[in-house]
Each structure stands twice: as C-alpha cells, then as structure tokens.
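Under its mutagenesis annotations, Swiss-Prot gives ASP56 to Ala the following note: Lack of nuclease activity. Residues or ranges marked as Mn(2+) binding site by Swiss-Prot on the basis of similarity to another entry: ASP56, ASP131. Here the residue is the original one, while Swiss-Prot reports the published mutagenesis GLU114 to Ala with the comment Lack of nuclease activity. According to Swiss-Prot, the mutagenesis experiment ASP131 to Ala carries the annotation: Lack of nuclease activity. Here Swiss-Prot notes a mutagenesis experiment, TYR291 to Ala, with the remark: Strong decrease in nuclease activity. Does not form a stable dimer.
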Amino acid sequence: MIKDVYELLLSRKNEIEKQISLLDETSNNLLKEKIKEKWKEYCQTQGKLSTVLAIDGGMWIKELRSGIVYIVNAEIVKAEGFNVTPIDSKALIGVLRPGNMAKERVSLLMQLLELKLGLKHGDKAEYILFDGSIVKKIGKHKFSTKISLLDDIDVMDDKIYSLEENDEELMHKYLVAENQLVMSALISKYKGKLVWISKNSKSTELFQENISDVSLLELFTKNCGYTIGIEKKISSENIISPKASTILSNASFYSFYTRLKEGEKILKIEMFNNEIENIISILSPISIKGYPYPLLKVHTDVKVSRQDRERIKQLLNIKKKDIEWWPSQLF
C-alpha cells in the first residue's frame, strides 16, 4: 500500500536527499577541472542566416481489449530565420492485434514517416534538423541474422511495406529494416546537411561519471559554448538490412554538447562532420531560449494533445471510463 511507501520514505529521507544533491565538495573541484578541459566558451552574436528544414513526429496509442489503436503523424517545415512554413506532412492510423511490442512498433512507424519526409524534401534547404539522435534512429537492437526481404523496396514510395506483415515479431524486425533502408538513402543523398538535436540526453560518454554529461555541464557552466567533438561509429551489429549495411555499418559521425544562449539548457548535437562552430552559427540566430525555433514549431504542430486524444476517442466511439481509478487494461 502507498502508506508503506511514506513510512519507508521517512526512514530513508536523509539518505535519499544526499543522493539527490549529486556531489560533495571534493567531487565538485575534480569535475570543475575535468569540464574546464573539454568545454570551450563560444558565443555566436552574428551567425549565418541559412535555410533549414525541421522534422518531427507525434504518436498516440490506446490499449483496448480488442487490440491497440494507434495514430502517428509527422511534419516537415522550412525556416528562413523565424519565418517558418509547413512543406509536407504524413499520418497513419490503424489497429495492432493482439498488440505485442505496440509502443516500439508505433514509435518506428512515426520515425519512418519523419525519415521519408527528410528524404523527399531534403533538397529544399541547406540543413535538415531532426529531434533525437542518430543511434536512436538506427536502433539499438542486435541481430544475429540479416533480413534482405525489403532490400528491393522503393524508399521514395509513401507505402509502409512492413505493415503488410501480420506476425508481430516479424513486423517489428521489418520496421527496423525499413527505417534503416530509408536512413541509409537519406545519408547517401544529404550526409552533410543532417543534424540531430537532443534536449534530454542521458549519455555519460564524455565525462564517464555516474551523472549525465548534460547534468554536469548545466551544473558547472552558464555561458554559451561547446564541448570537443567525439567521433563515434554506427555498429554493424545493429544493422539488420544487408543493403543498408553497406552505408550504415561503421559509418562515422560526431557528437558534442552546446549551449546556444547564456543560462539556457545544454543540447546534444550529432552530425556527420565535425564543423561545430559552423552549425552553432546556423542555429544560434534561429533559437529561442537556447533551442532552435523551427524544431520547436514543428514539435508543437505534431504533438497529440489531451484535447486531441479525447476528440479521437469520441470519433472512434471509444467509451470513457465510468470509474476514473479503474485500471485501463480492464477497460
């Protein structure tokens, strides 16, 4: 019962508070030196006015006794300064039965729509901004055997071939493969334009501490600047498509952290080149509170709000729970 939780919390209050406080004085001094070695203060006051594309997606799933209802959508916008214009969008709605790995598959569907929009319209601007990370787009699954069944698909086609598979486990693998095929085509065509931006990275790869790199940088730095770029490689173990493997396996990319505006949040950026100050000069002039406005705008457009969810349920005649505390799985 929740009463037991409160009793446990009171008995361990001091211990938990110490862990929340993060660091002692000795650790503070050591980390300050560590960060000083890797953080370069750099404020871009002028910057370059370039055209950029920003892409993001939204998703919603509803678990029912009959299966999983899902909705995904994605949008691409073009920005010149703070003038943002929608270019194209895609949406899907369907039911997964019985619904195993539903969240993972719906997330892959959303991601696939994003990548397809980038591939279709990548020639319309100098840079293409995605929310998230390269590794997340590739997937962290490890596959002992490759799947070549989808290697001959037309990646420019609007069709999602994986949805034709009824077996849920196979569909999941096909979705990973289809994402990787579109991703490899995107890299082949627009490698130098691609930029991934993450605002919630939990990575510890730079400082190798048990606290995230972002948390440490936000704790010990306030000015705008960036960290040294780290070269990374896409692991061949994570590539399930033989055709995609020719482009993606062991491909190098660079990651670094930056703060675009003084006192604002730290962002993690990944690209296929190490031109850090150049991309900062592109992003700084179009940022609000330290985050690129085009990505903020497209995120707002695709987000499935609470009001949207209620309206969708009404349109689909999904009845509302009579008892609010009743578990959704039994509804």
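Using the three backbone atoms N, Cα and C, a Cβ is placed for every residue, glycine included.
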For TYR291 (mutagenesis position), the number of other Cβ atoms found within 10 Å of its own Cβ: 19
Site of maximum Cβ density within 10 Å, from mutagenesis positions GLU114, ASP131: GLU114
Proximal residue to ASP131 (mutagenesis position) among mutagenesis positions ASP56, GLU114, TYR291 (C-alpha distance): ASP56
Cα-to-Cα gap, TYR291 (mutagenesis position) vs ASP56 (mutagenesis position), nearest whole Å: 14
Neighbourhood of ASP56 (mutagenesis position) by C-beta distance under 8 A, where only residues 6 or more apart in the same chain count: ALA74, GLU75, GLU114, PHE130, ASP131, LEU295, VAL298, HIS299, ASP301, VAL302
Assigned conformation of GLU114 (mutagenesis position) - DSSP reduced to three states: helix
For ASP131 (mutagenesis position): DSSP state (helix, strand, coil): strand
Secondary structure at ASP56 (mutagenesis position), reduced by DSSP to three states: strand
